[in-house]
Amino acid sequence: MAAFTPQWNDWCPGCGNFGILNAEQQAIVELGVDTKNVVVVSGIGCSGKIPHFFRTPISGVHTLHGRAIAFATGIKLSNPDLVVIVNGGDGDLLGIGAGHFVAAGRRNVDMVVILHDNGVYGLTKGQASPTLKRGEKPKSLPRPNINDAVNPIALAISSGYTFVARGYAYDVKHLKELIKSAIKHKGLALIDVLQPCPTYNDINTKEWYDKRIYKLDTLPDWDPVVKKPEEVNEKIKRAIDKSLEWGDRIPIGIFYQNELVPSYEERIKANSPAYLDYTPAKQLIEKEGKLTTIIDPLLKEREVD
């Protein structure tokens, strides 16, 4: 298959990253996306290895710790024709990268962010990540965690993400469908993927999740899609309320979707009508060693007396 690679994979046996990788690969293939136009971006952590496991011509970009969203934003705005998928751990995206995570929601760039959510920093021996609940003590910690946890779903919705979902790494078929929906969505999409870390997190295990997870689309009255502006507040409230459900039952599926909000690309075009026809990736910036882009007139135009 076009997305798969024979590259040897050194994740721990049973790691949820295998399911996430598999779901991403299947989603890309089933959507029939031109693989030359797919870019997979990651930060640092166990999830950071994901770009290495996609076959060329899919492009992979392994970036700095916490900066995957920033890199991906630049890639997408330079060439809006690309399908850009960000992968990052809960520590990478919600710890050092939290500022970029929130700022991205205000822009609504048309790309997908996949959050690998296992409650620990798996690459550095299992320290508590921003999504580990206060008071929990996985085997990697000498004492219970004293910090409160971030709620990725609520944070994404309140920041402005227009597609917000939660998946489960061991339900690859369901996760694949969420990723396909996120790619097709026009705007910024987050998928918070619950994934067991069999090496360091002995609380949120496969057995623990299997007894609790249920799908939102099995609820008869669940409809996360905003169809008119008057519905926004109601849909947001329901989504955030449902995101707080954690314990005996944990919902997965689409929490919120709103395509009435213009993407960042559309907002740029409103100011620069030629943007989508003449994107930065198509522009010649130098010829025979000399710059062809002269910004002096642009700066002059924006001078303030």
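Going from the start of the chain as shown, residues are counted 1 onward.
Placed from the backbone N, Cα and C atoms, the Cβ positions cover glycine too.
Sequence unchanged from the original; the noted substitutions are absent.
Just so it is clear, the model here is predicted, and its values are computed rather than measured.
Of all Cβ atoms in the shown protein chains, 14 besides its own fall within 10 Å of the Cβ of Cys12 ([4Fe-4S] cluster binding site). In three-state terms derived from DSSP, Cys12 ([4Fe-4S] cluster binding site) belongs to neither a helical nor a strand segment and is classed as coil. The [4Fe-4S] cluster binding site annotation in Swiss-Prot covers Cys12, Cys15, Cys46, Cys197, and the record cites similarity to another entry as its basis.
According to DSSP, Ile44 (thiamine diphosphate binding site) sits in a coil region rather than a helix or strand. Other C-beta atoms found within 10 angstroms of the C-beta of Ile44 (thiamine diphosphate binding site) number 23, with every protein chain shown included. The thiamine diphosphate binding site annotation in Swiss-Prot covers Ile44, Gly45, Cys46, Ser47, His65, Gly91, Asp92, Gly122, Leu123.
According to DSSP, Lys49 (mutagenesis position) sits within a helical segment. Sequence-distant neighbours of Lys49 (mutagenesis position): residues of the same chain at least 6 apart with a C-beta under 8 Å from its C-beta are Asn9, Asp10, Trp11, Asn17, Ser42, His62. A mutagenesis experiment is reported in Swiss-Prot for this position, Lys49 to Val, and the note states: Slight decrease of the oxidoreductase activity with pyruvate, 2-oxobutyrate and 2-oxoglutarate.
While the structure shown retains the original residue, Swiss-Prot records the mutagenesis experiment Lys49 to Ile with this note: Strong decrease of the oxidoreductase activity with pyruvate, 2-oxobutyrate and 2-oxoglutarate.
Swiss-Prot gives this note for the published mutagenesis Lys49 to Arg: Increase the oxidoreductase activity with pyruvate.
Close to Val120 (Mg(2+) binding site) in the fold, though at least 6 residues off in sequence, lie Gly126, Gln127, Ala128, Ser129, Leu132, Pro138, Ser140, Cys197, Tyr200, Asn201, each with a CB less than 8 Å from its CB. Residues or ranges marked as Mg(2+) binding site in Swiss-Prot (evidence: similarity to another entry): Asp90, Asn118, Val120.
Mapped onto three states, the DSSP output places Leu123 (mutagenesis position) in helix. Here Swiss-Prot notes a mutagenesis experiment, Leu123 to Ala or Ile, with the remark: Strong decrease of the oxidoreductase activity with pyruvate, 2-oxobutyrate and 2-oxoglutarate.
Leu123 to Asn appears in Swiss-Prot as a published mutagenesis result, with the remark: Strong decrease of the oxidoreductase activity with pyruvate and 2-oxobutyrate. However, this mutant shows almost the same activity with 2-oxoglutarate as the wild-type.
In the three-state DSSP classification, Asp90 (Mg(2+) binding site) falls within a helix. Of the candidate recorded positions, His65, Asp90, Asp92, Asn118, Leu123, the one lying closest to Cys46 ([4Fe-4S] cluster binding site) when CA atoms are compared is Leu123.
Distance from the CA of Asn118 (Mg(2+) binding site) to the CA of Cys15 ([4Fe-4S] cluster binding site) is 10 Å.
Listed in chain order, the extra residues whose Cβ falls within 8 Å of the Cβ center of the [4Fe-4S] cluster site residues Cys12, Cys15, Cys46, Cys197 are Trp11, Gly14, Gly16, Asn17, Asn118, Gly122, Gln195, Pro198, Thr199, Tyr200.
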